[in-house]
Amino acid sequence: MLSQFFPHIKEKPLSERVKSRDAFVYLDRVMWSFGWTVPENKRWDLHYKLWSTFVTLLIFILLPISVSVEYIQRFKTFSAGEFLSSIQIGVNMYGSSFKSYLTMMGYKKRQEAKMSLDELDKRCVCDEERTIVHRHVALGNFCYIFYHIAYTSFLISNFLSFIMKRIHAWRMYFPYVDPEKQFYISSIAEVILRGWAVFMDLCTDVCPLISMVIARCHITLLKQRLRNLRSEPGRTEDEYLKELADCVRDHRLILDYVDALRSVFSGTIFVQFLLIGIVLGLSMINIMFFSTLSTGVAVVLFMSCVSMQTFPFCYLCNMIMDDCQEMADSLFQSDWTSADRRYKSTLVYFLHNLQQPIILTAGGVFPISMQTNLNMVKLAFTVVTIVKQFNLAEKFQ
């Protein structure tokens with residue numbers, strides 16, 4: 001059903017030529033609409049830069065200021081539920097501005113990484129390998145569509161749950177607009193601006209995930225090639241050595257791909273790790289003490305979206321670390337015992353490099369892994385415990 005509207009989420013037949021960079025089709029289109037890339041036609045370069053500047057000022061700077069001014073000017077008019085709904089999204093929004101800026105600045109690095117993917121694609125000549133690439137490209141595009149549906153569901157449900165009560169969903173300040181007398185005008189302005197911010201946040205969350213999906217695709221292909229080394233009888237030692245050298249080159253390209261993206265994702269995941277515990281804690285307090293059924297559904301969707309910002313990516317990073325060990329095992333278990341000295345010396349050097357796991361870090365401080373993610377999520381329960389022990393919820397009611 002979805003593939004009728006989004007054809008790139010369906011695995012393409014082998015008769016069509018698919019590149020690894022095609023996994024970013026939908027993501028790149030949305031990033032282009034925000035001014036995070038470059039125009040295809042250079043004649044529109046100035047217009048595109050002006051648009052990019054406008055969007056950056058509006059969403060990265062003016063939107064957080066609008067929320068902050070509303071807290072200062074009308075803090076006494078907030079109910080406890082309104083305040084928690086606003087602050088949990090507001091805190092996430094401040095972090096989103098930093099993440100979006102880092103992602104936008106990482107455009108050249110992402111293009112550099114895609115060039116490494118193009119080189120890796122040249123090695124995929126047999127149907128079996130091309131099928132794996134096609135499958136992962138479709139998976140990458142599906143990840144974007146899945147996240148888009150999830151984030152849109154939160155945006156719509158949160159907006160409707162509040163507007164039915166004639167309450168502002170996010171409480172933003174607009175000059176010369178009375179939020180009570182011009183309720184629907186201000187509400188529509190809120191959902192439009194908040195929608196832009198949500199979809200920017202979506203791009204920063206999906207970009208690392210799709211990138212690692214494609215990285216794991218080529219790691220899987222390399223594992224298969226390592227298992228098949230010296231498996232074809234009748235070839236010369238020089239041909240076997242060239243086959244091993246090609247695998248060394250593939251591994252170098254994978255490392256170059258990850259290294260190009262390392263600085264881009266380090267900052268975005270670091271910001272998200274800092275926020276996830278606080279944001280989830282505020283959301284849990286909102287559900288436990290202040291939410292109605294309609295607002296509770298919106299908060300649950302919000303918590304799901306926040307969890308999706310780190311959990312799948314951390315899980316993939318763990319799998320890639322395991323894949324590195326499996327690559328070393330695959331090489332060691334290949335038929336190398338009867339090889340000549342040149343082949344064995346190259347194999348020993350390559351085996352040493354394969355045993356070094358691919359580890360990404362958040363801000364150069366936290367290793368990006370499931371363990372780190374769980375440690376950060378535990379902060380949410382700490383926030384809830386503090387609120388319960390000091391009876392803060394009752395004081396707000």
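From the backbone N, Cα and C atoms, a Cβ is placed for every residue, glycine too.
Those substitutions? Not in this structure, it's all original residues.
Quoted from Swiss-Prot, the note attached to the natural variant H47 to P states: In strain: LA116. Quoted from Swiss-Prot for the published natural variant I87 to L: In strain: LA116. Under natural variants, Swiss-Prot gives L102 to F with this note: In strain: MA45, MA50, MW37, MW6 and MW9. Among the natural variants in Swiss-Prot is G140 to A, noted as: In strain: LA9. For the natural variant I214 to M, Swiss-Prot gives this note: In strain: LA116, MA45, MA50, MW37, MW6 and MW9. The structure shown keeps the original residue. Record note (Swiss-Prot), natural variant F313 to S: In strain: NC16a. The unchanged residue is displayed. Among the natural variants that Swiss-Prot reports, L354 to I is described with the note: In strain: NC52a, NC73a and NC79b.
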F313 (variant position) versus I214 (variant position) - Cα distance in angstrom: 12
Proximal residue to I87 (variant position) among variant positions H47, G140, L354 (C-alpha distance): G140
Same chain, 6+ residues apart, C-beta under 8 Å of the C-beta of F313 (variant position), given in sequence order: P208, L209, M212, I269, I368
Cα distance (Å, whole number) from L102 (variant position) to L354 (variant position): 30
Distance [Cα-Cα, Å, rounded] between G140 (variant position) and L102 (variant position): 21
Pairwise CA distance, H47 (variant position) versus L102 (variant position), rounded so that it is a whole Å: 22
Other C-beta atoms that fall within 10 angstroms of the C-beta of L354 (variant position): 22
Per-residue Cβ crowding (10 Å cut-off), top of variant positions I87, L102, I214: I214
DSSP three-state assignment for F313 (variant position): helix
Largest tally of Cβ atoms lying within 10 Å of a Cβ, found at which of the variant positions H47, G140: G140
